[in-house]
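Working notes for the structure below.
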Amino acid sequence: MGSQVSVESGALHVVIVGGGFGGIAAASQLQALNVPFMLVDMKDSFHHNVAALRASVETGFAKKTFISYSVTFKDNFRQGLVVGIDLKNQMVLLQGGEALPFSHLILATGSTGPFPGKFNEVSSQQAAIQAYEDMVRQVQRSRFIVVVGGGSAGVEMAAEIKTEYPEKEVTLIHSQVALADKELLPSVRQEVKEILLRKGVQLLLSERVSNLEELPLNEYREYIKVQTDKGTEVATNLVILCTGIKINSSAYRKAFESRLASSGALRVNEHLQVEGHSNVYAIGDCADVRTPKMAYLAGLHANIAVANIVNSVKQRPLQAYKPGALTFLLSMGRNDGVGQISGFYVGRLMVRLTKSRDLFVSTSWKTMRQSPP
C-alpha cells in the first residue's frame, strides 16, 4: 500500500474522528497514499496513554507522551469537539458550527476513563503535560496510596508507584478475586499477583470501595478514610481510580442509534464497516469486535479501514478483519512485567525488553515522524 492512490479530484475525502492510536495510524497511511483527509480531535496533541501511568509517577516523563498533531498532519488536522454527524449531507459537525464534508468516515473515538490512565479534555499540549507533572507531585507527597481497581490499569499503576517509590505503602482494592483482565491466561493473572506481592503492594481482593463518591481523587490529603463493602477501612493520603473505562460514543451516538451495541460501540461487519453504511468505518475501542481494547489492535483496524476505502474506490474486493490469538503485555514498572504473545505465556525478560522500559513511546514518535524530546 506504499504507492499513491490516484482519485478524481473531490471524489474522495476521508474524515477521521478521534486521534488516538487508530486515528493516527489511519491518518499516517492516508497521508502516505496522498488521499485527502481531515483528522479531528479535541486535543492539539496525540496522547500516548499506554505510558500515562508512568507519566504520573516519574518527573519529566509526560512530555514524551504528548505529540503535536499539526506538526505531522499540517492542514489535515483540525482541533475541535465533534457534536454530531449529519449522515444525509455527509458532514461531521463541530462545536462552534463548522461542518467537515466527507465521502468516507473513520470513527476512532476510543474510550474515556478516569485520569491519570486517560486524559479526555479539550486541552493544549502544555496544559496536558502540566496535569501529569502535578500528579507526580501528589504521588511524591503521599506516604500512603490507595489504587481502586485491579484490572490492567490498576495493577500497572500500583507497580509503577512501588517501582519508583519503594518506601510508599500502596494498597490495591479490587472487587474480583483474580487481578488483571479476564481474557488473560490464568498463569499470567497469577504472576501479576505474585509480582505485586513481591513489590510489597497490599491487596484487598473481593472487596468494593463503598464510599467512592465522597473521596477526593488524585489529590494529596493529610487523612482520607477509604471504606469497603466488607467493612474494611484504609487510611491513606491519596486515592487513584483505575476503573470505569467506557466507550466514547458521544460523537456518533445520535446518528447511529440503531447500530449501537449495549456497550456503546458500533456494530460492524467483517470489513469494519458500520452496519448499513458502506462508507463509514469504526476502528479501535468504538468498533464492536470481540477483542480487548488495546492500542496495537486499533492500529490493525486502521490498516483494514484504509485498505478498504482505497479498494472500494478502485472497485476491488474488500479485506476482512480476522482477530488472531491474544497478545497482551503488562508492564509492572520499568524492570518487570508479564503477559502473553499469540496466546502463549511470556515472562519478565521478554516483556521488559518489548514494553516495560519504553512503553512503546518511541513507536508513536516514529508513527508521527517526529523526534522525541
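Yeah, the Cβs are placed from backbone N, Cα and C, and that goes for glycine too.
Listed features, source Swiss-Prot:
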{"type": "MUTAGEN", "residues": "Gly2 to Ala", "note": "Impairs N-myristoylation and ferroptosis suppression"}
{"type": "BINDING", "residues": "Gly18, Gly19, Gly20, Phe21, Gly22, Arg54, Val82, Asp285", "note": "6-hydroxy-FAD binding site"}
{"type": "MUTAGEN", "residues": "Glu156 to Ala", "note": "Impairs the reductase activity toward coenzyme Q1/ubiquinone-1. Impairs ferroptosis suppression"}
{"type": "MUTAGEN", "residues": "Lys168 to Gln", "note": "Acetylation-mimetic. Results in reduced ubiquitination and increased stability of the protein"}
{"type": "MUTAGEN", "residues": "Lys168 to Arg", "note": "No acetylation at this site. Results in increased ubiquitination and reduced stability of the protein. Loss of function in negative regulation of ferroptosis"}
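Here the recorded positions are Arg54, Lys168, and the one with the most other Cβ atoms within 10 Å of its Cβ is Arg54. Geometry remark: Val82 (6-hydroxy-FAD binding site) versus Glu156 (mutagenesis position), CA distance 32 Å. Spacing of Arg54 (6-hydroxy-FAD binding site) relative to Glu156 (mutagenesis position) is 9 Å (Cα to Cα, whole number). Reported as a whole number, the C-alpha separation between Gly20 (6-hydroxy-FAD binding site) and Glu156 (mutagenesis position) equals 20 Å. Residue with the densest Cβ environment among the recorded positions Glu156, Asp285: Asp285, by other Cβ atoms within 10 Å.
Annotation note: Glu156 (mutagenesis position) sits in a helical segment as assigned by DSSP. Cα to Cα, Gly18 (6-hydroxy-FAD binding site) and Glu156 (mutagenesis position) are separated by 25 Å. Using CA atoms as reference points, the recorded positions Gly19, Phe21, Gly22, Glu156 were checked against Lys168 (mutagenesis position), and the closest is Glu156. Neighbour list (Gly19 (6-hydroxy-FAD binding site), Cβ cut-off 8 Å, at least 6 residues apart, same chain): Ala27, Leu39, Val40, Asp41, Lys43, Phe46, Tyr69, Phe77, Ala108. Asp285 (6-hydroxy-FAD binding site) sits 20 Å from Glu156 (mutagenesis position), counting Cα to Cα. If you take the Cα of Phe21 (6-hydroxy-FAD binding site) and the Cα of Glu156 (mutagenesis position), they are about 20 angstrom apart, rounded to a whole number. The separation of Gly22 (6-hydroxy-FAD binding site) from Glu156 (mutagenesis position), Cα to Cα, is 22 Å.
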